[in-house]
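K.L.:
Swiss-Prot lists 58-159 with the feature domain 'SRCR 1', giving sequence analysis as the kind of evidence. The domain 'SRCR 3' annotation in Swiss-Prot covers 326-425 and is backed by sequence analysis. What Swiss-Prot notes for the published mutagenesis of N455 to Q is this: Inhibits secretion. Here Swiss-Prot flags D549, L550, E722, D724, N727, N728 as Ca(2+) binding site, drawing on a curator's inference. One mutagenesis experiment catalogued in Swiss-Prot, H626 to A, is accompanied by this note: Loss of enzyme activity. Here Swiss-Prot flags H626, H628, H630 as Cu cation binding site. Record note (Swiss-Prot) on the mutagenesis of H628 to A: Loss of enzyme activity. According to Swiss-Prot, the mutagenesis experiment H630 to A carries the following note: Loss of enzyme activity. Annotation of the mutagenesis experiment N644 to Q in Swiss-Prot: Inhibits secretion. Under mutagenesis, Swiss-Prot gives Y689 to F with this note: Does not affect ability to inhibit keratinocyte differentiation.
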Amino acid sequence: MERPLCSHLCSCLAMLALLSPLSLAQYDSWPHYPEYFQQPAPEYHQPQAPANVAKIQLRLAGQKRKHSEGRVEVYYDGQWGTVCDDDFSIHAAHVVCRELGYVEAKSWTASSSYGKGEGPIWLDNLHCTGNEATLAACTSNGWGVTDCKHTEDVGVVCSDKRIPGFKFDNSLINQIENLNIQVEDIRIRAILSTYRKRTPVMEGYVEVKEGKTWKQICDKHWTAKNSRVVCGMFGFPGERTYNTKVYKMFASRRKQRYWPFSMDCTGTEAHISSCKLGPQVSLDPMKNVTCENGLPAVVSCVPGQVFSPDGPSRFRKAYKPEQPLVRLRGGAYIGEGRVEVLKNGEWGTVCDDKWDLVSASVVCRELGFGSAKEAVTGSRLGQGIGPIHLNEIQCTGNEKSIIDCKFNAESQGCNHEEDAGVRCNTPAMGLQKKLRLNGGRNPYEGRVEVLVERNGSLVWGMVCGQNWGIVEAMVVCRQLGLGFASNAFQETWYWHGDVNSNKVVMSGVKCSGTELSLAHCRHDGEDVACPQGGVQYGAGVACSETAPDLVLNAEMVQQTTYLEDRPMFMLQCAMEENCLSASAAQTDPTTGYRRLLRFSSQIHNNGQSDFRPKNGRHAWIWHDCHRHYHSMEVFTHYDLLNLNGTKVAEGHKASFCLEDTECEGDIQKNYECANFGDQGITMGCWDMYRHDIDCQWVDITDVPPGDYLFQVVINPNFEVAESDYSNNIMKCRSRYDGHRIWMYNCHIGGSFSEETEKKFEHFSGLLNNQLSPQ
């Protein structure tokens, strides 16, 4: 039944009247971010909580989740705990998400939907207005006062959009010996000209900020353990001795301002704020007694190999790690990633049970970084593959390697959703100041501009977009502290901003992806050559906090491989799509056949965001044979190589349609090929290419019997950004006798040590009972 127009209009107006004040109240409680649309992005400083509010940390945990959602866990009084869902609201969820660096909350969940937590239930009957600076400022029953069980643990779903410039405060500011003394700001101030001219700063006075004044710490009770903690905070793995005579002479020339307390560290702390307060220093400026006639405390730090100082001399005693038994994978920055350990020649992960800053710091120092600023849990830096080597690690902090720590070799109850990671302190190199993005719609995108020296002056200019790719964009985003690259643009249509920077000053850029800065990549130097020229051909990037990570199921390839002699009259689609070897053109179409090496491939997305094709819908290609669109022309390579690495046959699969075939647990499928659907692979899902579909093969009709290597490479041209490209290659040993084929030892590249990998490539026998080893 139709209603009169007036009735509709009145209802709408009434609804607007009800919603308007609610919307205004809601928006009034949110912080405003006008700077989000300005360049450059200022560093975000979280609103200060009242002095009487407890200092806490938050994290999201649980299984089957994205990085921006999970069970809410609170670190308070030295212990992680959960929050009860009683009286929880979207306003409280907003506070949680903003405290974790997300712009807002999308929703919240009750009844332990992300699994039951452990430890105390810190907060119950929580009431927030939505404008609190921290969850601790909301009203509740009090810390630990609850009648809830862990079946009522609350969870939140935050927006993927990050607050621009947000910086995590990863170290809890400890109240030293219950006094109102907080060591929040500390620095190493280079005193000698030798160190003032070098980056990073590795030697100088240790200074603490008291109010607005920087003050020195008296060395009367200063120890090497204190120095170790300070060096670790600033990204250095250890400390060393220094020339005291020079500093005595320098200190005698000027009056010092001393902090009235000393520190007492054990050397295992991740931050000096965790150290105890030492004896109070006797200071009496009226009687000219300062620091009990001592000197300002000095530290001299040992740099990791990656961060050895610039200059022709370099440091001969720079920290050089031995053959690594530990590595980091999947991180956006140097010194960040999922922890992987080498055991019995095979790389495996670490379970996050009992994972803490002390153990994480051992890993960081072992790799040549400083102490850990965060012990990452819940596979928030992506899931690994292979075995879980270590569980329930408990380090004292003095170990040289994580394998020296106590641990449980049994990993029962652990899975890769619990892979541990680290974020290490790294030295401040000042590299962010030499690069900027201009003209973007937000701080995470724009035209790349570099600061270079020309004719004795520093000038800003563009980077030539010719041959610019995702690997180069990755280096830019990392240098700027903006995470991973999501897109690399060879042409940019951004607002040009500073007209003085419209000149191309860098060209021919080629990066390996591991460089600290764009300047460390190969480029043309001052011999700039950019044939296309023009402002629109300046290189551009779009950055993202997260990235996907594709991994092939090697076991499935090994289990599903077989040979098929397929008649030519059944290969018409394959001929049209050029999926056969060149000799197929001479094969009789009525009586001839082709010998096909067939297999299934299952490609998982183990990363922290969805894998999306580079091209938009407008560039997808329709395939009549398959009756759907293909979104990526080159998604995987299938190659058969001889033992010298020479290609003897290859798959010619023309292009690919990406979709979610299956997903883990309760993860929802988002992509499908049918009906011109959206294409991609959701985080936690996989795309299955069955052995019986067209072009899922390698044509080996012309290949003679022998021993070979079978190789599959995902995303071979790096068209789409991933958090880890090292696991995109799968290799198998294969033996073909002219009638049958055996596939064995299939594994992902980088799964084994270099020594084991060499043995694999030169071993000519099978490891199963189908054929005897030679």
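For all residues, glycine too, the Cβ spot is worked out from N, Cα and C.
Looking at the shown structure, what environment does each listed feature sit in?
P.N.:
Mean pLDDT for the domain 'SRCR 1' (58-159) in this predicted model: 90.
According to DSSP, the domain 'SRCR 3' (326-425) comprises 16 helix, 39 strand, 45 coil.
Cβ neighbours within 10 Å of N455 (mutagenesis position), excluding its own Cβ and spanning all shown chains: 6.
Cβ neighbour count for N728 (Ca(2+) binding site): 22 (other Cβ atoms within 10 Å of its Cβ, all protein chains included). DSSP assigns N728 (Ca(2+) binding site) to coil in the three-state reduction, placing it in neither a helix nor a strand.
Counting every protein chain shown, the Cβ of H630 (mutagenesis position) has 22 other Cβ atoms within 10 Å.
For the recorded site, H630 (mutagenesis position), the DSSP three-state label reads strand.
Other Cβ atoms within 10 Å of the Cβ of N644 (mutagenesis position) number 7 in total over all chains.
Counting every protein chain shown, the number of other Cβ atoms lying within 10 Å of the Cβ of Y689 (mutagenesis position) is 19.
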K.L.:
What is the total of other Cβ atoms whose distance to the Cβ of N727 (Ca(2+) binding site) is within 10 Å?
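P.N.:
Cβ-Cβ neighbours of N727 (Ca(2+) binding site) within 10 Å number 24.
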K.L.:
Mind giving me a neighbour count for D724 (Ca(2+) binding site)? Other Cβ atoms within 10 Å of its Cβ, every protein chain shown.
P.N.:
22
K.L.:
In whole Å, note down how far the CA of N455 (mutagenesis position) lies from the CA of D724 (Ca(2+) binding site).
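P.N.:
Approximately 40 Å lies between the Cα of D724 (Ca(2+) binding site) and that of N455 (mutagenesis position).
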K.L.:
Looking at the mutagenesis positions listed here (N455, H630, N644, Y689), whose Cα lies nearest to that of N728 (Ca(2+) binding site)?
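P.N.:
For N728 (Ca(2+) binding site), the closest Cα among N455, H630, N644, Y689 is found at Y689.
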K.L.:
What are the sequence-distant neighbours of L550 (Ca(2+) binding site), meaning same chain, six or more residues apart, C-beta distance under 8 angstroms?
P.N.:
I603, H604, N605, N606, G607, F611, I681, I714, N715, E722, N728
K.L.:
When the Cα-Cα distance from N727 (Ca(2+) binding site) is computed for each of the mutagenesis positions N455, H630, N644, Y689, which gives the smallest value?
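P.N.:
Minimum Cα distance from N727 (Ca(2+) binding site) across N455, H630, N644, Y689 lands on Y689.
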K.L.:
Cβ within 8 Å of the Ca(2+) site centroid (D549, L550, E722, D724, N727, N728 excluded): which residues?
P.N.:
P548, V551, N606, G607, I714, N715, S723, Y725, S726
K.L.:
N644 (mutagenesis position) to N455 (mutagenesis position): how many Å between their Cα atoms?
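P.N.:
That separation, Cα to Cα, works out to 50 Å.
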